[in-house]
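Over in Swiss-Prot, the protein carries these features:
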DOMAIN    102-255  domain 'PID'
MUTAGEN   SER17 to Ala  Has no effect on efficiently routing num-1 to the cell periphery; when associated with A-65
MUTAGEN   SER17 to Gln  Promotes accumulation of num-1 in the cytoplasm; when associated with Q-65
MUTAGEN   SER65 to Ala  Has no effect on efficiently routing num-1 to the cell periphery; when associated with A-17
MUTAGEN   SER65 to Gln  Promotes accumulation of num-1 in the cytoplasm; when associated with Q-17
MUTAGEN   PHE175 to Leu  Prevents binding to pkc-3
MUTAGEN   PHE221 to Leu  Prevents binding to pkc-3
Amino acid sequence: MSASQGNVFTRGLSRISRRKKKTKSIQNSLVSEQQPSFDAAIVPMPIPNDKSSIFSKGMDRLRRSLRLPKKRRDRSHDRHLSPDVTGGSKTEQWQPDEGAVRTGTCCFNVKYLGSVEVYESRGMQVCEGALKSLKASRRKPVKAVLYVSGDGLRVVDQGNSRGLLVDQTIEKVSFCAPDRQTDKGFAYICRDGASRRWMCHGFLATKETGERLSHAVGCAFSICLEKKKRRDEETAQVNVQSAQESTSSTPPKDIFHPNWEDNTSEGTSTQNPSNSRSNLAYQSFRKHVSIEDRYLDPQSVIINEVPASNHMDEIRRISKPRPTGNPALFLRQGSLRAPPDMPSSSDQFKRNMSLRTVSNNPTERSPEKKSFGTQLYNEPIYEGDEDPLGLGITPPVVTKTSGSLSNNGLDGINLNWKSIPAPVHQMQQHNANGDFVAAWPQNTIEKPTVGPLDKLQKQFEDIKLISISSGENTPTTRSKADEWLDDVLRVSMSMSPTSPSSDPPSTSSYSVLPKSGPPPAHAPPPLPVRQAVSNGSPSIYQQQLQQANSTRNSPAGINWNSSPNPMKISQPPAKPVDPFDVQWSRLAVNNTH
């Protein structure tokens, strides 16, 4: 057992010793073959003994920690080859940026400060002032990535949103410059497409300098200019080719009247293979443009062709008149669709007379009906009795003729009637005897005599002639009592038994008291207190009531044909009539009709 066990231990120890010998030989070979280089910083350490294996393991870990990672080793290699070390210029350092801009892969990590409106399209002072104002604002900068290409500038948010902050075409950019106060600052001025204002966008580069960003944008300017020149040249060439093709095309008569039996066109097509692809669809893209340019800007590859024109198009051009609106739509149309035979629709609708037919001739107009409502002119309201006896007799409507245009107090009174006042003592004598009919004045034909009323008539006729010739109306002021007396006078004249109201006789012995003028030949009888008027002028009706004190009946109520003695007819005594009741009853009757 002991021998076998000893053999086991001895074999194990020998194996361990062999391994240690191999590791020592490997380390010695590495140290001998190792040469100095910039890739790894190796610290020369003394070779540990066999007894210090733990120390050797710790040193190996230290060596591994001192070695630079691969990315840092690449950057250190670039640092050794940088222009600052080698003495090269900045343009050589930024030379790869131009190729990256052409391929559309140039990008920089920046902090987007925002945009502010400026009032000039170029200038370093303008950009520096905009950057200063953006830094002074309390807006938090946004971490973003600036992509620079020949088409435009794009700013993409680097946060969670990954949204597009700015998408600016390079044609709209007018100026760009770095900030001379800070190395990381950069700004460019562009025209805003929506508001048409000059806006300045500010950036702060995180890893690069503002000069490098400005150089990349300058490369984008040059690439855009080259594309524009190339596009203009190709467009000019295409225009020349299209003009040549239009001149060498077949005449119009051959187009409208083709000869299908002629095979000359087939021979020409076989001789010139280029004519077989005369369709413009095959020539719509430029053949010499590279795939990269087509991928970056596919719209610029398409040729803007001018349509070919021939003289037949000029023949077909017909000038069309300028469209005009219907003039009837601009005419003001009334609400009434009246027949064409009417004079005008506006005459049928007037203020306060929408349901009346009013003629244009002022001489044929009927007098307007008096009402208690609002009137167009300030006229006194009639408050007297139109039918004082309650017999249903209305005063006749007197129409004005062309000769009586002036408004005076004697309008409607026939001044041709000759008036002789009846003596009062005779009337009283007949009344005492009971013969009331004899006391009533009778019509007698007398010779024309010149009395005070005739003089008054001549005076008023002269006034009318003067007013008609001068075209002015004599202003008269009439009181309510005067109007009431005139109306009572017309009623009493219409109640005359011997003279009808429609055609009054030329002469009459009926006494007429005018509204104004000289007094009559004799004084009138005294008036009762309850029938006296405020102005003190008596009426005809009051004189008749004084004459018939016994019966108080009106002569118009006597039946002249049936009874010779009117005193035998019993009539109820006349009751006083309220003028307001008469007016309201008349309005009610008119409304029912």
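Glycine is treated like the rest: Cβ placed from N, Cα and C.
Residues as originally present; substitutions not included.
Residues belonging to the domain 'PID' (102-255) score a mean pLDDT of 86 in the model. Counting other CB atoms no more than 10 Å from each candidate's CB, the mutagenesis positions PHE175, PHE221 peak at PHE175. Counting other C-beta atoms within 10 Å of each candidate's C-beta, the mutagenesis positions SER17, SER65 are led by SER17. Of SER17, SER65, PHE221, all annotated as mutagenesis positions, the residue with the shortest Cα distance to PHE175 (mutagenesis position) is PHE221. Each residue contributes its Cα atom, and for SER65 (mutagenesis position) and PHE221 (mutagenesis position) these two points are 48 Å apart. In the three-state DSSP reading, PHE221 (mutagenesis position) counts as helix. SER17 (mutagenesis position) sits 73 Å from PHE221 (mutagenesis position), taking the CA atoms of both as reference points.
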